[in-house]
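Trainee: Dumping what Swiss-Prot says about this protein:
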- Glu35 to Ala: Loss of activity (MUTAGEN)
- Asp36 to Ala: Significantly decreases activity (MUTAGEN)
- Phe88 to Ala: Significantly decreases activity (MUTAGEN)
- Glu91 to Ala: Significantly decreases activity (MUTAGEN)
- Arg92 to Ala: Loss of activity (MUTAGEN)
- Arg135 to Ala: Loss of activity (MUTAGEN)
- Arg165, Leu195, Gly218, Ser219, Glu220, Ile238, Pro239, Met240, Leu247, Asn248, Val249, Ser250, Val251, Ser252: S-adenosyl-L-methionine binding site (BINDING)
- Ser219 to Ala: Slightly decreases activity (MUTAGEN)
Amino acid sequence: MTEPAIITNASDPAVQRIIDVTKHSRASIKTTLIEDTEPLMECIRAGVQFIEVYGSSGTPLDPALLDLCRQREIPVRLIDVSIVNQLFKAERKAKVFGIARVPRPARLADIAERGGDVVVLDGVKIVGNIGAIVRTSLALGAAGIVLVDSDLATIADRRLLRASRGYVFSLPVVLADREEAVSFLRDNDIALMVLDTDGDLGVKDLGDRADRMALVFGSEKGGPSGLFQEASAGTVSIPMLSSTESLNVSVSVGIALHERSARNFAVRRAAAQA
């Protein structure tokens, strides 16, 4: 097995490319930095196109990552640890990372083509929560996620890539406004169910329904907006002790999707066999 070459010169074009990608003020985001072995491998499997993958010269690269890069013909090089330290002066120093081309943004039509339930996050802004919800939604068979008023300019945001462990490109995650989201759900006959503290239904009731749903979750402070409340086919609550004010939104999504998982898994199996 040939060892990756080591970049020892800070003037190497790859070093400047990394500097450019990590600038916070970029007007146009066409490439992004993806850090750590697991997110890199997940993004590669999801079909994200990588320009190159890098490792710090002081840390061995995972053989599984090297094999995957070789299979997909992705160049791999090491960077001298002193240069890595300069590249990531004021932030967490990545030991392995890659420069990737940002995929085409997912569209609502991409979600429509899939049969699973839709997760709508209305005003959820904490990136760590969004990342956890991405992973849970993928694991429990959701068709995709619609982010409304998330304050994210792109799903290629490095914070979201970290929080989702790279899974953000493995299912459609769409940025939309409230009107677009409601129109999309109506046009595709997807029943809109709002999670609320005083719901008409209990979360267990979700498992009894065979129709496709959009599960709407608001922020822990504000809850879902009036537009989603008005458009809803019903409201759903998660039983909990009265001494607990609320659940973390990522936990609520996990509970609701677990109740819907049998239905969503069946849809996924049927699509795979078609």
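Here the Cβ of each residue, glycine as well, is placed from N, Cα and C on the backbone.
Could you place these features in context, so I can see how deep they sit and what lies close by?
Mentor: Non-local neighbourhood of Glu35 (mutagenesis position): Ala94, Val96, Phe97, Arg158, Leu161, Arg162, each in the same chain, at least six residues away, with C-beta under 8 Å from its C-beta.
Taking the Cβ of Asp36 (mutagenesis position) as reference, residues of its chain lying under 8 Å away and at least six apart in sequence are, in sequence order, Ala94, Lys95, Val96, Phe97, Arg162, Arg165, Gly166.
In the three-state DSSP scheme, Phe88 (mutagenesis position) is classed as coil. Long-range Cβ contacts of Phe88 (mutagenesis position) within its own chain (separation 6+, distance under 8 Å): Thr22, Ala94.
Sequence-distant contacts of Glu91 (mutagenesis position), defined by Cβ-Cβ distance under 8 angstroms and a gap of at least six in the same chain, do not exist.
Using a 10 Å Cβ-Cβ cutoff, Arg135 (mutagenesis position) registers 20 neighbours.
For Leu247 (S-adenosyl-L-methionine binding site), the same-chain residues 6+ apart in sequence whose C-beta sits under 8 angstroms from its C-beta are Ile238, Met240, Ile255.
The number of other Cβ atoms within 10 Å of the Cβ belonging to Ser219 (mutagenesis position), over all protein chains shown, comes to 18.
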Trainee: Just checking the binding-site residues Pro239, Val249, Val251: which sit within 10 A of Ser219 (mutagenesis position), CA to CA?
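Mentor: Val249, listed in sequence order.
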Trainee: By a simple count of other Cβ atoms within 10 Å, which of Arg92, Arg165, the recorded positions in the record, is least packed?
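Mentor: Sparsest of the recorded positions Arg92, Arg165 by Cβ contacts within 10 Å: Arg92.
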Trainee: How big is the Cα-to-Cα gap, in Å, between Gly218 (S-adenosyl-L-methionine binding site) and Arg92 (mutagenesis position)?
Mentor: 31
Trainee: When you put Arg92 (mutagenesis position) at the centre and draw a 10 Å sphere around its Cα, which of the recorded positions Arg135, Glu220, Pro239, Val249, Val251 have their Cα inside it?
Mentor: none
